[in-house]
Amino acid sequence: MKEKAESGGGVGYVRADQIDLKSLDEQLQRHLSKAWTMEKRKSLSDGEDNVNNTRHNQNNFGHRQLVFQRPLLGGGYSNNNNSSKNDIIRSTEVEKSRREWEIDPSKLIIKSVIARGTFGTVHRGIYDGQDVAVKLLDWGEEGHRSDAEIASLRAAFTQEVAVWHKLDHPNVTKFIGAAMGTSEMSIQTENGQMGMPSNVCCVVVEYCPGGALKSFLIKTRRRKLAFKVVIQLSLDLARGLSYLHSQKIVHRDVKTENMLLDKSRTLKIADFGVARLEASNPNDMTGETGTLGYMAPEVLNGSPYNRKCDVYSFGICLWEIYCCDMPYPDLSFSEVTSAVVRQNLRPEIPRCCPSSLANVMKRCWDANPEKRPEMEEVVAMLEAIDTSKGGGMIPPDQQQGCFCFRRHRGP
C-alpha cells in the first residue's frame with residue numbers, strides 16, 4: 001500500500017518499530033466513536049424525512065430498505081422522489097457492482113497499525129480467518145472538508161477499487177474486498193465493536209509479511225543482493241506490469257515503495273490509488289501523476305503519456321534493485337525534474353553491472369517513449385539473462401578493483 005514516504009517533499013517513511021501501536025489504536029477508536037456519534041445525531045435530526053423516503057422506496061427497491069440514505073459510489077446521494085428512469089437503472093447497477101467487491105464487515109477484525117498516511121492508516125487485520133492488511137481512509141470529521149473534496153476522495157477510492165478487484169495475478173497484491181462507510185455499518189477491533197462512520201472507508205488486501213521492497217533494499221544496502229535475486233525480483237515486477245498492461249491498466253506510480261514481498265519473497269505490485277484504464281486517445285492522459293525520481297520525462301513535462309511511463313519507472317526500479325541504493329541522492333526534486341527533462345539525467349550504471357542488464361535499464365528509460373520496449377519484451381530480455389556466473393553489485397568493502405560509482409550527472 002502506498003503511504004506518503006520520501007524526504008524533501010514533506011513525506012516520510014513510517015518505521016513500525018517507532019509507532020506506539022496501542023496508543024494509535026486507542027486514538028482511532030476515539031475518533032471513530034466521535035465521528036459515528038456526530039453522524040448519528042445528524043441523521044436523527046433528518047430522520048422523519050428520511051423515513052418517509054424509505055417507506056416510499058420500499059415499494060420499488062427491495063434491496064435498499066435503509067432508514068438513512070446510503071451514499072452511492074462517487075460521493076452522491078440518491079433522491080428517489082425525483083429520480084428519472086435512467087437514474088433508477090443506474091442506481092440499481094451501482095448496487096449490483098458494489099456486491100461484487102463489498103466485504104462483510106462482521107467478518108473483519110482490525111488490529112494494530114503498521115503504517116500511517118495523509119488520509120488514513122494501514123492496519124493488520126483478520127478477514128474471515130485470513131491475515132489481511134486493512135487500509136482505512138479517513139476523510140476528516142464533519143465540516144473539515146467540503147462536499148466537493150469528499151466527493152473527489154470518494155471517486156478516487158472507487159476508482160482504486162474498480163481497477164483492483166478484477167485483477168488476478170501472482171505478482172499483483174490480491175484484492176479481497178472493500179467497504180464504503182455508512183451509518184448502519186460496524187467494524188470489529190480487538191477491543192470490541194463500533195460503528196463505521198460515512199467518512200471512513202476501507203480496502204482489504206492480502207497481508208505481505210515481507211514489507212515494502214524499498215525497506216528490503218535499504219536493509220541490504222551494504223551487502224547488496226545476489227545477481228540471481230536481482231533478476232528474480234525484477235522478473236516478478238516485470239511480469240506484474242506486463243499483466244496490468246495486458247488489462248489496459250497504467251499503474252502510473254511504479255516505485256519500490258509500492259511493491260510488497262510475501263513470506264517467500266515473491267514481489268507483488270500494490271497501491272492502485274492513481275492507476276487508471278489506458279485512454280484510447282493519449283491526449284486524455286496528462287498531468288503529473290507519480291513520484292519524482294521515477295516519473296518519465298513526458299509526465300514531468302505535462303505531455304500526453306501512455307503505459308510506456310510505467311516502463312520508464314520500471315527502468316529506475318531495476319537500477320535500484322541492482323544497486324540497493326537511491327537514485328539522485330544529492331539532488332533536490334526541482335533539480336531532478338529539470339535535469340531529467342532537459343539534460344537527459346539518468347542514474348549512473350555501475351561498471352560491474354552486466355551489459356545484458358544495463359541494456360534493459362537503458363532501453364526502459366529512453367527519453368523517447370516509442371523506443372521503450374513493451375513490458376512483455378522486458379520479461380523476455382530478463383529471462384534470457386544468465387545468472388549462473390554471478391554479476392551482482394559488489395559491496396562497498398569489496399570494491400577494490402571495481403570502480404562502481406561516479407558522481408551523478410546533474411545540473
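Just so it is clear, glycine is given a Cβ too, placed from its N, Cα and C backbone atoms.
Original residues throughout; no substitutions modelled.
Quick look at what Swiss-Prot lists:
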- D253: active site, proton acceptor (ACT_SITE)
- I114, A115, R116, G117, T118, F119, G120, T121, V122, K135: ATP binding site (BINDING)
- 108-385: domain 'Protein kinase' (DOMAIN)
- S43 to A: Lost phosphorylation by PHOT1 but not by HT1 (MUTAGEN)
- S45 to A: Lost phosphorylation by PHOT1 but not by HT1 (MUTAGEN)
- D271 to N: Lost kinase activity and impaired autophosphorylation (MUTAGEN)
Between the residue listed as 'active site, proton acceptor' and V122 (ATP binding site), what C-alpha distance do you get in Å? 19
Reported mean pLDDT - the domain 'Protein kinase' (108-385): 86
Just how many other Cβ atoms lie inside 10 Å of the Cβ on G120 (ATP binding site)? 21
Could you measure between R116 (ATP binding site) and D271 (mutagenesis position) for me? Cα positions, answer in whole angstrom. 14
As a whole number of Å, the Cα atom of D271 (mutagenesis position) is distant from the Cα atom of V122 (ATP binding site) by 12
Including all protein chains shown, what's the count of other C-beta atoms within 10 A of the C-beta of R116 (ATP binding site)? 14
Let me check the 10 A CB neighbour count of D271 (mutagenesis position). How many other CB atoms are there? 23
